[in-house]
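Single-structure report; data block below.
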Amino acid sequence: MIVKPMVRNNICLNAHPQGCKKGVEDQIEYTKKRITAEVKAGAKAPKNVLVLGCSNGYGLASRITAAFGYGAATIGVSFEKAGSETKYGTPGWYNNLAFDEAAKREGLYSVTIDGDAFSDEIKAQVIEEAKKKGIKFDLIVYSLASPVRTDPDTGIMHKSVLKPFGKTFTGKTVDPFTGELKEISAEPANDEEAAATVKVMGGEDWERWIKQLSKEGLLEEGCITLAYSYIGPEATQALYRKGTIGKAKEHLEATAHRLNKENPSIRAFVSVNKGLVTRASAVIPVIPLYLASLFKVMKEKGNHEGCIEQITRLYAERLYRKDGTIPVDEENRIRIDDWELEEDVQKAVSALMEKVTGENAESLTDLAGYRHDFLASNGFDVEGINYEAEVERFDRI
């Protein structure tokens, strides 16, 4: 059949297998051009890498950079729905297939484990695989985005919420497909919702992974572990950083400090990344309007980055520098949101957001760029793919 995107409430309900494959191949191509022999000369390099949440966005870019930039062996974990002959799989499932196929072609070791990374069963599978291969991890990337987590100790399923504290949040958001502007409101969270969000999106599971891998002797001396986070602009603070998600991110940062204290042989960091269109960010109110405005400003300035540009910069200019140092802020966080939060960028973005109406959103902001990134994360609007061609089956790429 001919496959067109099915979008409802900022969620794309289907995926294009060949589009996903081409998207992965394009990122691999970019990585090879960016992480040159000159970039790597005299710097340490990752050899054995575990990526938790490897199938989309920053996690996928991290795995691609490790493997195709530095030649690392990778184990990836993600929870995806497989395609069948007649039914769509999730984009991440096709991305994983494309990654493994490309790795095999280049003789790179890659194992993708499909399942709930929050569970102890999946941790045991990773441990078994690493022992079988005889490797210790020197880089562990924690890039999980999930609305729910079942606590392995209690069996209780916790659900995260995106809510402010204290008072109702009201802000402008835009429908990226119609340009329609609307006010949205979010009611304040109660204590139970805040605690549940920390359970899902805080550092508890990250710490559990590190402890179990450490106990089994699978962490290389000097192993780096990273968890990804976001701070963002003033416009989203009340809902995001000063709300329930912010509470979880604070817990994540506290976890990094604790991991460093308890495991002197490893280095744990939170990496604060740029705001981008991912399957996770597309459903956050206010974010589409902010990102469409940000993209406009940064593209005009010439320093706009997507996931792969951000992550190759993270590896080349933060994690694996020639002088061996990892630059951090006063909270020991790696900052690659630096270009996003430059004062002139934020001033220009705020000014744009003030002027936006339903009539001028398309011309004033980069809604077209936002739409492209949103569709491309599901395998659509990818250059070089004929979307009028029939897709014969959905269980392969």
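Numbers here mean position along the shown chain, with the first residue as 1.
Using N, Cα and C of the backbone, Cβ positions are placed for all residues, glycine too.
Although substitutions are noted, the structure shown does not include any of them.
Under DSSP, Y240 (mutagenesis position) is assigned to coil, being neither helix nor strand in the three-state scheme. Sequence annotations record features per position, and here Swiss-Prot assigns active site, proton donor to Y240 based on sequence analysis.
Counting every protein chain shown, 19 other Cβ atoms lie within 10 Å of the Cβ of F79 (NAD(+) binding site). Following the DSSP three-state reduction, the secondary structure of F79 (NAD(+) binding site) is coil. Sequence annotations record features per position, and here Swiss-Prot assigns NAD(+) binding site to 53-58, 79-80, 116-117, 144-145, K249, 276-278.
Of all the Cβ atoms in the protein chains shown, 23 others lie within 10 Å of the Cβ of Y230 (substrate binding site). DSSP assigns Y230 (substrate binding site) to coil in the three-state reduction, outside any helix or strand. Taken from Swiss-Prot, the feature substrate binding site applies to Y230.
The annotation that Swiss-Prot gives for the mutagenesis experiment Y240 to F reads: Loss of reductase activity, but no significant change in the affinity for crotonyl-CoA.
Mutagenesis annotation in Swiss-Prot: L276 to A, described as Significant decrease of the catalytic efficiency; when associated with A-277. The catalytic efficiency is slightly reduces and the affinity is relatively similar to wild-type; when associated with A-277 and A-295; the structure shown retains the original residue. Under 8 Å, Cβ to Cβ, and six or more positions away along its own chain, L276 (mutagenesis position) finds G57, Y58, L291, E305, G306, C307, Q310, D373.
Mutagenesis annotation in Swiss-Prot: V277 to A, described as Significant decrease of the catalytic efficiency; when associated with A-276. The catalytic efficiency is slightly reduces and the affinity is relatively similar to wild-type; when associated with A-276 and A-295; the structure shown retains the original residue. For V277 (mutagenesis position), the same-chain residues lying six or more positions away in sequence with a CB closer than 8 A to its CB are L291, Y370, D373, F374, S377.
Among the sequence features in Swiss-Prot, the mutagenesis site I287 to A is noted as follows: Shows 7-, 13- and 15-fold decrease of catalytic efficiency of the reductase activity for hexenoyl-CoA, crotonyl-CoA and dodecenoyl-CoA, respectively. The affinity is relatively similar to wild-type. This mutation may increase the accessibility of the longer acyl chain to the active site pocket. Just so you know, the Cβ of I287 (mutagenesis position) picks up 28 other Cβ atoms within 10 Å once every protein chain is counted.
Around L291 (mutagenesis position), taking its Cβ as the centre, 28 other Cβ atoms fall within 10 Å, counting all chains. Where Swiss-Prot documents L291 to A as a mutagenesis experiment, the accompanying text is: The catalytic efficiency and affinity are relatively similar to wild-type toward crotonyl-CoA and hexenoyl-CoA.
According to its DSSP assignment, F295 (mutagenesis position) is helical. What Swiss-Prot notes for the published mutagenesis of F295 to A is this: The catalytic efficiency and affinity are relatively similar to wild-type toward crotonyl-CoA and hexenoyl-CoA. The catalytic efficiency is slightly reduces and the affinity is relatively similar to wild-type; when associated with A-276 and A-277.
The 10 Å shell around the Cβ of Y370 (mutagenesis position) contains 24 further Cβ atoms across the protein chains shown. Annotation of the mutagenesis experiment Y370 to A in Swiss-Prot: The catalytic efficiency and affinity are relatively similar to wild-type toward crotonyl-CoA and hexenoyl-CoA.
Here the CA atom of Y230 (substrate binding site) lies 22 Å from the CA atom of F79 (NAD(+) binding site). If you check the recorded positions G53, D116, Y230, F295 against Y240 (mutagenesis position), the ones with a Cα inside 10 Å of its Cα are Y230. In this structure, K249 (NAD(+) binding site) is part of a helix by DSSP. Using CA atoms as reference points, the recorded positions Y230, I287, F295 were checked against G53 (NAD(+) binding site), and the closest is Y230. Separating the Cα atoms of Y230 (substrate binding site) and S55 (NAD(+) binding site) is a whole-number distance of 19 Å.
Listed in sequence order, M201, G202, S229, Y230, I231, R241, V270 are the same-chain residues at least 6 apart in sequence whose CB falls under 8 Å from the CB of K249 (NAD(+) binding site). Applying an 8 A CB threshold to same-chain residues 6+ apart, the list for L144 (NAD(+) binding site) reads L52, G53, G59, A117, F118, D205.
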